[in-house]
Every structure is written in structure tokens, then in C-alpha cells.
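Chemist: Take a look at this one; I'll ask things after.
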Amino acid sequence: MESLLQHLDRFSELLAVSSTTYVSTWDPATVRRALQWARYLRHIHRRFGRHGPIRTALERRLHNQWRQEGGFGRGPVPGLANFQALGHCDVLLSLRLLENRALGDAARYHLVQQLFPGPGVRDADEETLQESLARLARRRSAVHMLRFNGYRENPNLQEDSLMKTQAELLLERLQEVGKAEAERPARFLSSLWERLPQNNFLKVIAVALLQPPLSRRPQEELEPGIHKSPGEGSQVLVHWLLGNSEVFAAFCRALPAGLLTLVTSRHPALSPVYLGLLTDWGQRLHYDLQKGIWVGTESQDVPWEELHNRFQSLCQAPPPLKDKVLTALETCKAQDGDFEVPGLSIWTDLLLALRSGAFRKRQVLGLSAGLSSV
């Protein structure tokens, strides 16, 4: 066991070196040995994944014991922070070497040959290194896109090609991290929330919630112990939003009314919480007699126009969402005194404004139909 832990120590140092200028001294033989070392650890991952004591010992070493004072510094090598990462440590090593300009030409050529050996016999039970490398590159691309492409404005976010790409990458990543541990997707989303531009991340989540379910890859169908429902990626997003009240409040405040209506129609679990937020926002407003409008006490309060637009959008949704919204408004109106006169209850005024808007819309549609028949 101690020999295995020492082997892990040495590989962690090797992985740290792979991003430095020290690789300029590597020749093809060094690259080959490094990859063999990485593949051995991948074999360890596959062999001892269900062996509790060995897995625990390796996890403990990865977290605490495999960085020596006076070496490359304390803390885990990025990308190799847990036992699950051993399953693709050859991919991590290859990607670091490919990105390191200090690697010599001969060593780089040998690395590329190892990654893309050409046609030949393939182990049917193993994913090829180039496929794993491509998958990891997609993950990095997803984070890069989420971080640096948040400033495009498009009124129809759900149709924006860039947003849809980011959403699909996010769902795919959630599907991958969910295989290792049930709680990992939530932690992954929380880390993205802390690291990425938050407004853009919220938009990507909304678009992801409108995407069709991801199809499962053939090898996933054969893997024991993995039970994926078709919409699990979107369900993870829904549960994460509902479990983080501040994030969900920001989600509802930052996104356009029409997009939120689409999302809450698709995912009914979100609609009661969204309606609760709208109710809270409405209760913060008071009627200004001089201006003749409902206004907020503080600058962050939602203005009347926005509140009206959000309720109006929800009332244009198909049942049962539309019915729930109207019932909620009628309930609030009754609890507030059931007034019919404007200016006394914001719920009365909202219902009057919504009915007036619906009446005008019917008038316009009727006029258009009449003109078309002339």
C-alpha cells in the first residue's frame, strides 16, 4: 500500500512539472514513460473503485499528503483533487503537455502519435485517449464560453446560437459529474456561480432549462449502477435553484419576463416560488397619491411596470400556469380587503390593468379579423 501511495506522490509531482519549462528537457522516451505512469493510475482507479479502504487512503493522500514542503508548494494539482480524477489522469497529463510551448518538437511529435495512433485494434471496454481528451477539451471550452461570452444582447435568448451551445455544454457537464457522486452537480453549479459572470450564467441556466433532454451515449446504457432519467440535467438545475433562494431571486429579477414564463411553464416546480417572489415584490410598493402610481420605498424595489409586465406575461401562458396566476392574484386581492376601487390595493390595480390589457387585445384582434374579411 505504501508503494502505491508513493507512486501517487511521484505522479502528482510529474503532473505539476508538466506545466512548467522543465519539460523542455523531456525526450520521446520520457513522454512515453509519463503516459505509462498515468495509465497505470487509471488502471488503479478502475481496479479499486469499489475497494473502500484503498480508495479512502488514496483520497486522503490526494487531499493532504502528496505535496512536500519545499517542492512545488502545498495544495492539490489542479484537475487531480480526488479519486475520480485518477480515471482520466492520462488525459490531464496529455492536455497539459499539449498546451505547454516548452515541450520539444520530438517529444511533442511522439505525444501526438500516442494520442492519435491511427486505425487499429481497440479495447472495446475502454474509451480511447483521444476521445477522453476531446471530452475534457469540451469541458474547458464550456467554462471558457461561460466566462468570456456573457455580453451579447439578444431579446430571444432561447434562440441565440451561442446561448444554446453554452446551455448544451452545461447540461452535458452536469450529466458527467453526476456519474461520480449524487451531490457533485450541485457543488459544481455553486462553484460556477462563484467564478463566472452571474448574469450570463443565469441566462445560460434558463436556456438550458428549455433544451430537449440529452440522449445517453451507448456505453452509458451498459454501465451498471448509473440510472439517468432523460431530464436529469434540467432537474438538477431546478433543484439547485430552489435550494438557493438568493440565486433564484437573482434568476427571476435578471431574466426577461417572457423567458421566465417559458421556463416556469416547462418546469412547474418553479412557478409557486416565482409567484411568491412576485407577491413579495408587490407588497413592497405603496401608492403615491401625487404621482398616481405604485412606487417602491428603496431603489432596488421592483417598479410597477416590471411587476405588471411579469404578471401579464404569466397570464398569457397556457393553463394551468395562467389559472394559477389569476387565482393567486384574486387571493391576494381578497386578503388585502377585496377592494374594487383603484389606488387602494396593488392586487386590485394589477387585476384591473391585466383585464384592461386583455380587453384591448381582443378588440385589436377583432378589428384585424374584420378588416381581413372586407
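For all residues, glycine too, the Cβ spot is worked out from N, Cα and C.
Sharing the feature lines straight out of Swiss-Prot:
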- Y287 to A: Strongly reduced monoubiquitination of FANCD2; when associated with A-289; A-339; A-341 and A-344 (MUTAGEN)
- L289 to A: Strongly reduced monoubiquitination of FANCD2; when associated with A-287; A-339; A-341 and A-344 (MUTAGEN)
- F339 to A: Strongly reduced monoubiquitination of FANCD2; when associated with A-287; A-289; A-341 and A-344 (MUTAGEN)
- V341 to A: Strongly reduced monoubiquitination of FANCD2; when associated with A-287; A-289; A-339 and A-344 (MUTAGEN)
- L344 to A: Strongly reduced monoubiquitination of FANCD2; when associated with A-287; A-289; A-339 and A-341 (MUTAGEN)
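I'd like to know what surrounds each of these features in this structure.
Modeler: Within the same chain, residues at least 6 positions away in sequence whose Cβ sits under 8 Å from that of Y287 (mutagenesis position) are I293, W294, V295, G343, L344, I346.
In sequence order, G343 constitute the residues six or more apart from L289 (mutagenesis position) in its chain with CB-CB distances below 8 Å.
The DSSP secondary structure for F339 (mutagenesis position) is coil.
Sequence-distant neighbours of V341 (mutagenesis position) (same chain, 6+ residues apart, CB-CB distance under 8 A): T348.
L344 (mutagenesis position) is surrounded by 13 other CB atoms, counting those within 10 A of its CB over all protein chains shown.
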Chemist: Name the residues of the same chain, 6+ apart in sequence, whose Cβ is under 8 Å from the Cβ of F339 (mutagenesis position)?
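Modeler: Correct list: K333, S345, T348.
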